[in-house]
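**Student:** According to Swiss-Prot, the mutagenesis experiment ARG88 to Ala carries the annotation: Loss of substrate rRNA binding. According to Swiss-Prot, the mutagenesis experiment ARG88 to Asp carries this note: Loss of substrate rRNA binding. No effect on growth. Under its mutagenesis annotations, Swiss-Prot gives ASP90 to Gly the following note: Loses its exclusive nucleolar localization and mislocalizes to the cytoplasm. ARG129 to Ala appears in Swiss-Prot as a published mutagenesis result, with the remark: Loss of substrate rRNA binding. Among the mutagenesis experiments that Swiss-Prot reports, ARG132 to Ala is described with the note: Loss of substrate rRNA binding. Sequence annotations record features per position, and here Swiss-Prot assigns S-adenosyl-L-methionine binding site to LEU180, GLY207, GLY212, LYS213, ASP214, LEU227, SER228, ASN229, TYR230, PRO231, LEU232. For ASP214 to Arg, Swiss-Prot lists a mutagenesis experiment annotated as follows: Almost complete loss of SAM binding. No effect on growth and ribosome biogenesis. Quoted from Swiss-Prot, the note on mutagenesis experiment LEU232 to Ser is: Almost complete loss of SAM binding. No effect on growth and ribosome biogenesis. For ALA237 to Asp, Swiss-Prot lists a mutagenesis experiment annotated as follows: Almost complete loss of SAM binding. No effect on growth and ribosome biogenesis.
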Amino acid sequence: MVEDSRVRDALKGGDQKALPASLVPQAPPVLTSKDKITKRMIVVLAMASLETHKISSNGPGGDKYVLLNCDDHQGLLKKMGRDISEARPDITHQCLLTLLDSPINKAGKLQVYIQTSRGILIEVNPTVRIPRTFKRFSGLMVQLLHKLSIRSVNSEEKLLKVIKNPITDHLPTKCRKVTLSFDAPVIRVQDYIEKLDDDESICVFVGAMARGKDNFADEYVDEKVGLSNYPLSASVACSKFCHGAEDAWNIL
């Protein structure tokens with residue numbers, strides 16, 4: 001707390017003096033799937049509606065694709081015989097903003113993956129800045145799905161990348177895997193996480209779809225849990241798990 005107050009005092013009033021190295025906030029190491037030991041929380045956004053569709057060919061810039069969504073492509077979805085609930089990439093967008101903005105992510109204790117409804121697995125770098133507007137997010141996802149990775153402008157670091165299935169190959173060696181179900185016993189997240197072993201991580205599969213069965217992760221999970229006596233959106237479910245882990249691990 002003393003160091004925090006000295007940092008604030010140094011910055012107050014536009015002080016341009018360089019801070020001592022010991023006072024400069026240090027970014028935590030970036031977690032990757034290669035790290036099989038560090039205790040953390042992993043969130044897998046399962047059944048995510050991220051699907052592109054070609055809308056023009058042989059244009060000046062080549063073929064043009066869009067990210068299917070229920071607001072802009074109702075007519076197209078109808079022609080394809082698809083329900084509009086199958087085109088909800090906005091759910092994934094909301095979840096990513098919630099997760100990546102969280103203190104647990106800034107503390108370096110969160111990893112995020114996306115499993116699309118088409119079986120594509122995506123690793124999300126904790127430092128990536130997801131666009132706030134859905135239009136820009138859509139453009140980014142189209143680029144990712146066709147180029148298979150998005151690199152940082154300032155380095156060769158990959159911020160988003162398509163990786164090989166199955167998801168279990170990328171999880172820590174000791175990891176409790178759970179998924180959310182409205183029919184499962186309701187838990188208090190903080191209490192649940194505090195009961196994990198000292199070296200045990202937790203992986204939560206969250207359904208990033210408008211509706212559907214909760215069997216999307218049955219082949220992976222150890223247990224199904226409930227978070228509330230009321231139906232929750234995917235974004236709120238992500239938020240509750242983040243807050244619970246932050247409280248359990250004393251992340252402020």
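Including glycine, each Cβ sits where the backbone N, Cα and C put it.
What does the local environment look like for each feature on the list?
**Tutor:** Cβ neighbour count for ARG88 (mutagenesis position) (all protein chains, 10 Å cutoff from its Cβ): 24.
Taking Cβ-Cβ distances under 8 Å and a sequence gap of 6 or more within the same chain, the neighbours of ASP90 (mutagenesis position) are ASN69, PHE134. In the three-state DSSP scheme, ASP90 (mutagenesis position) falls into the helix class.
ARG129 (mutagenesis position) has a Cβ environment of 8 other Cβ atoms inside 10 Å.
Residue environment of ARG132 (mutagenesis position) contains 9 other Cβ atoms, counted within 10 Å of its Cβ in all protein chains. According to DSSP, ARG132 (mutagenesis position) sits in a coil region rather than a helix or strand.
Remark: TYR230 (S-adenosyl-L-methionine binding site) has no non-local neighbours by Cβ distance under 8 Å and separation of at least 6 in sequence.
Secondary structure at ASP214 (mutagenesis position), taken from DSSP and collapsed to helix, strand or coil, is coil.
For LEU232 (mutagenesis position), the count of additional Cβ atoms within 10 Å of its Cβ stands at 16 [all protein chains shown]. For the recorded site, LEU232 (mutagenesis position), the DSSP three-state label reads coil.
Contacts of ALA237 (mutagenesis position) defined by a Cβ separation under 8 A and a same-chain sequence distance of 6+ are given as LEU180, VAL206, LEU227, in order along the sequence. ALA237 (mutagenesis position) falls within a helical segment according to DSSP.
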**Student:** Taking 10 A as the limit, how many CB atoms besides its own sit near the CB of GLY212 (S-adenosyl-L-methionine binding site)?
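**Tutor:** GLY212 (S-adenosyl-L-methionine binding site) is surrounded by 12 other Cβ atoms within 10 Å.
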**Student:** Return the count of C-beta atoms lying within 10 angstroms of the C-beta of ASP214 (mutagenesis position), excluding that atom itself.
**Tutor:** 17
**Student:** Please state how far apart, in Å and to a whole number, the two most distant Cα atoms are among LEU180, GLY207, GLY212, LYS213, ASP214, LEU227, SER228, ASN229, TYR230, PRO231, LEU232, the recorded S-adenosyl-L-methionine-binding residues.
**Tutor:** 19
**Student:** Cα of LEU232 (mutagenesis position) to Cα of GLY212 (S-adenosyl-L-methionine binding site): how many Å, rounded?
**Tutor:** 14
